[in-house]
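Below is one structure; the comments refer to it alone.
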Amino acid sequence: MGCFPCFGSGGKGEAKKGGGGRKDGGSADRRVARVGSDKSKSQGGLDSRKDAFIPRDANGQPIAAHTFTFRELAAATKNFRQDCLLGEGGFGRVYKGHLENGQAVAVKQLDRNGLQGNREFLVEVLMLSLLHHDNLVNLIGYCADGDQRLLVYEFMPLGSLEDHLHDIPPDKEPLDWNTRMKIAAGAAKGLEFLHDKANPPVIYRDFKSSNILLGEGYHPKLSDFGLAKLGPVGDKTHVSTRVMGTYGYCAPEYAMTGQLTVKSDVYSFGVVFLELITGRKAIDNTKPLGEQNLVAWARPLFKDRRKFPKMADPLLAGRFPMRGLYQALAVAAMCLQEQAATRPFIGDVVTALSYLASQTYDPNTPVQHSRSNASTPRARNRVGANFDQRRLHSPNHQQSPDLRKEGTTTSKYEAEVSRTNSGSGSGRRAGLDSMDVTGSQMGSPAHAGRKRESSRSTDRQRAVAEAKTWGENSRERKWPNARGSFDSTNE
């Protein structure tokens, strides 16, 4: 890559220099003008001149990341011993090491003949040196001695999300529902920072479960920025590039045309979120032919809410909130829409998942399957309704045939949203009474009536409280317009 266009900050604070801590919500104010002089060099063979691969800012000064010698990193990893090996892939190997100050680090040694070349090495150093957020992995430094290319990260003790979802040994406890929602919300915040805070926006392009690393308390951080691209600026709607990424996670429009947008990342996020919910791999060749692709398996199930409970990860053993499952699947389905324009922006996904993550579930509470919860229109989840109300007010959607097909549902949602945002109404008719009340079939009719009224009163109080939460969120955010419709949540 011969030229790296202007890369500025959407935040006010200036990033700390060196390999120190990262400041949430801020990014560097500097602009990067050049990372190399010859595109063919950066993509081709390795240059022995170290200076040719040191990223520099607009003033020609090396960027803030610490520069290590190969000797220092060899000592940190005990000369790259096998017992320090954390993992390996097409890019090379990752080792655990300890710096002279005792700090634990992860050292990624790039394979000189591997998939990640000099261009990807430079991009990753640049991105992680200039972007600072609590949900992005911290780059401590790098090494460009001779033909050696190494990256030094903070050590993430719990490994990757993939390690906790797939091929789990019998003696390992699977992730519970609360932790899964927490990881999803945190990863979405990292993606939101790249899309909305970085200026120009950054498209991650390789969002997958193996690139989400977990720290103490299962705190998620995005890693591996070698494929990241600067997003479109000005009047441009997309950037065109050769198709890169991982099969099973790539958005269909990007895979077919090479046209990349932030919505391409949203699709990839939907795949990972579906992995969290179902426990299935994005691509699993051990499954029957029709179930090998996770998204292809899930699409028909999205249209039948009665099948939603069967989509939950069997390792959860039923320990999840039924309503939370419906809401989570609605968010995943919206992210996975085939048309990029109809997917939500990641900021909207963050709002929805922050709500889901705040609704902690007691794993000792048995799952209650409501008869009407899976089949009646009243069982529509609130997260889906929240996205739908923004879509219904879109001028493009109001002119679409799908709007006419929805019929009375449209006016119902408009009335519900109006009452929700104004804080008026009983709460039950604000689209938030998704859990139907089943009266007691035992005892006298009067007794059954009292039980139903008491239960409905409790539901109303809960609905009003949650309506206020959604109302405040929607007022604080400018909801984007989306074109098209989402049939699976309208059925």
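In case you wondered, yes, glycine gets a Cβ from its N, Cα and C as well.
Among the features that Swiss-Prot reports, active site, proton acceptor is placed at D206, with the record citing sequence analysis. Cβ environment of D206 (active site, proton acceptor): D224, G226, L227, A228, M244, G245, T246, Y249, S268 lie under 8 Å away, each six or more residues apart in the same chain.
DSSP classifies L86 (ATP binding site) as strand under the three-state reduction. Of all Cβ atoms in the protein chains displayed, 16 besides its own lie within 10 Å of the Cβ of L86 (ATP binding site). Taken from Swiss-Prot, the feature ATP binding site applies to L86, G87, E88, G89, G90, F91, G92, R93, V94, K108, supported by sequence analysis.
The annotation domain 'Protein kinase' is assigned in Swiss-Prot to 80-356.
Quoting Swiss-Prot on the mutagenesis of K108 to E: Loss of kinase activity. When secondary structure is read from DSSP and collapsed to three states, K108 (mutagenesis position) falls in the strand class.
Record note (Swiss-Prot) on the mutagenesis of S240 to A: Abolishes phosphorylation and activation by CERK1; when associated with A-241 and A-246.
Cβ contacts within 10 Å of T241 (mutagenesis position), excluding its own Cβ and spanning all protein chains shown: 14. Record note (Swiss-Prot) on the mutagenesis of T241 to A: Abolishes phosphorylation and activation by CERK1; when associated with A-240 and A-246.
For the recorded site, T246 (mutagenesis position), the DSSP three-state label reads coil. What Swiss-Prot notes for the published mutagenesis of T246 to A is this: Abolishes phosphorylation and activation by CERK1; when associated with A-240 and A-241.
Rounded to the nearest whole angstrom, the C-alpha distance between L86 (ATP binding site) and K108 (mutagenesis position) is 10. Note on the domain 'Protein kinase' (80-356): its mean pLDDT in the predicted model is 91.
Cβ environment of K108 (mutagenesis position): F91, G92, R93, V94, L150, L151, V152, Y153 lie under 8 Å away, each six or more residues apart in the same chain.
Of the recorded residues, T241 (mutagenesis position) and E88 (ATP binding site) place their C-alpha atoms 27 Å from one another.
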